[in-house]
Amino acid sequence: MNDPREILAVDPYNNITSDEEDEQAIARELEFMERKRQALVERLKRKQEFKKPQDPNFEAIEVPQSPTKNRVKVGSHNATQQGTKFEGSNINEVRLSQLQQQPKPPASTTTYFMEKFQNAKKNEDKQIAKFESMMNARVHTFSTDEKKYVPIITNELESFSNLWVKKRYIPEDDLKRALHEIKILRLGKLFAKIRPPKFQEPEYANWATVGLISHKSDIKFTSSEKPVKFFMFTITDFQHTLDVYIFGKKGVERYYNLRLGDVIAILNPEVLPWRPSGRGNFIKSFNLRISHDFKCILEIGSSRDLGWCPIVNKKTHKKCGSPINISLHKCCDYHREVQFRGTSAKRIELNGGYALGAPTKVDSQPSLYKAKGENGFNIIKGTRKRLSEEEERLKKSSHNFTNSNSAKAFFDEKFQNPDMLANLDNKRRKIIETKKSTALSRELGKIMRRRESSGLEDKSVGERQKMKRTTESALQTGLIQRLGFDPTHGKISQVLKSSVSGSEPKNNLLGKKKTVINDLLHYKKEKVILAPSKNEWFKKRSHREEVWQKHFGSKETKETSDGSASDLEII
């Protein structure tokens, strides 16, 4: 930000001048002054040649001091001849009588309309002639296009763009020679020249705008019937930004290699007004366009102070990336204002009675919010037509904030919602009730699992005896004994223990069964291996070899195989 108290040198390219100060306007003014001088000289000659006769009425005027007696004058012959002599030679009286005798025009005359119409036609012809003469004097390329220069490392202030450069692509003398007869318009001056609502091109035969490249897009194609290549890059002076569109295959191939941070001059670009889609027919701002094949961009040097805003967006987790002047600022204007508001909110003496209200609609943008596009500085707020019902509905649904608390939370990171603090006791009570219900459910689950594990309390004596006989018959098969573990997880022992104890077994068979059951119940194996043993593996291998020798071996060395082996066992 420039300090108004600082005394700076006069910059001729920073002052906004009128369009009449160009060379053609000065030449026309000199021509008009020459014609005026000639007219005045001729008028002076006529005045000198013609001597105005004296009026006899003013030769001798006598004012009587007091009333006198009226006397009858006797006219003489000489006096009559003298009066007739001067009557015909009085030019003033003759001219006055002629003007009085002319008929006056009626009140409803069209003389003013006709004069205005004729003047309009004359002005139009003058504008056409002026435009033709301006186009005849226009050039489309710089005079240094065919020369090749070696970049020069430097650290100086470039006079045409008022930007510091660390490298020059063209010497300063050659640059001044190339831009000698070209009007230089910086971005601030260009926005003052190209004004709404018409956004007409500046009235200069040759003009160029200067700035540094801060953004460059990818190559795209237009959506017309015959697609055309184009790309866009943005130039800036750290205060204003402007988009430049390059159309055409040759232009894209020539200018797509422009580097970010280069200071360039664009000669006589076309002004391209644009309007936002779906927001009426009014023109909002303008861009620049190059659609011809001439080389009209001159690379001056590489900027020294170009940088990017390093502030990270909390939602997207990406850096801001807005171009900044690293010699003056550490972040962009938007984040500087956010930091200023965060700092001023902590100081009571800086807080006013009324704060800047947060936007409730998309169209209402306070000074804190930067426009979404990069031409936010050039917003033209004009009258808009009434929107349709569907557009009004979409407009109402596009709110930035749901309520005022959300807006305050957006501006202040330490903001606490008062509604949340008021309901804090209710939330704490709900959390305690949830913990108690979870503990109660856990205890009830333990009790239910304990009752389901036994399941013999509600059984009758007959049912218990039946379950015992079924369990003993299952144990007699030896399947569970070969497994090496209890698959029922102890339920067999509970069934056998809870059954009715009868008399001692009458025969040895029942005693043996009881002994086997007890051994099985008390049998525990530390490591259970379900894979076949080594002996079983060797038996299978030898059996496989015997079968192979039988069918594919030599007939002399036939070996008899076991009768239990079959051809189906060959893999």
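The backbone N, Cα and C atoms fix where each Cβ goes, and this holds for glycine too.
Listed in Swiss-Prot is the mutagenesis experiment G261 to A or D, annotated as follows: Temperature sensitive; loss of CDC17 stabilization. DSSP assigns G261 (mutagenesis position) to coil, not to a helix or a strand.
Listed in sequence order, R138, V139, H140, N206, W207, A208, C296 are the same-chain residues six or more apart from N268 (mutagenesis position) with CB atoms under 8 A from its CB. Annotation of the mutagenesis experiment N268 to D or I in Swiss-Prot: Temperature sensitive; loss of CDC17 stabilization.
A mutagenesis experiment is reported in Swiss-Prot for this position, P269 to L, and the note states: In mcm10-1; diminishes interaction with MCM7. Under DSSP, P269 (mutagenesis position) is assigned to coil, being neither helix nor strand in the three-state scheme. The 10 Å shell around the Cβ of P269 (mutagenesis position) contains 22 further Cβ atoms across the protein chains shown.
Swiss-Prot gives this note for the published mutagenesis C320 to Y: In mcm10-43; abolishes self-association and diminishes interaction with MCM7. Listed in sequence order, the residues of the same chain lying 6 or more apart from C320 (mutagenesis position) and placing their CB within less than 8 Å of its CB are W308, C309, P310, I311, V312, N313, C331, C332, Y334, H335. The secondary structure of C320 (mutagenesis position), as reduced to three states from DSSP, is coil rather than helix or strand.
While the structure shown retains the original residue, Swiss-Prot records the mutagenesis experiment C332 to G with this note: Abolishes self-association; when associated with L-335. DSSP assigns C332 (mutagenesis position) to coil in the three-state reduction, placing it in neither a helix nor a strand.
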Give me the Cα-Cα distance between P269 (mutagenesis position) and G261 (mutagenesis position), rounded to a whole Å.
20
Would you count the other C-beta atoms found within 10 angstroms of the C-beta of G261 (mutagenesis position) for me?
19
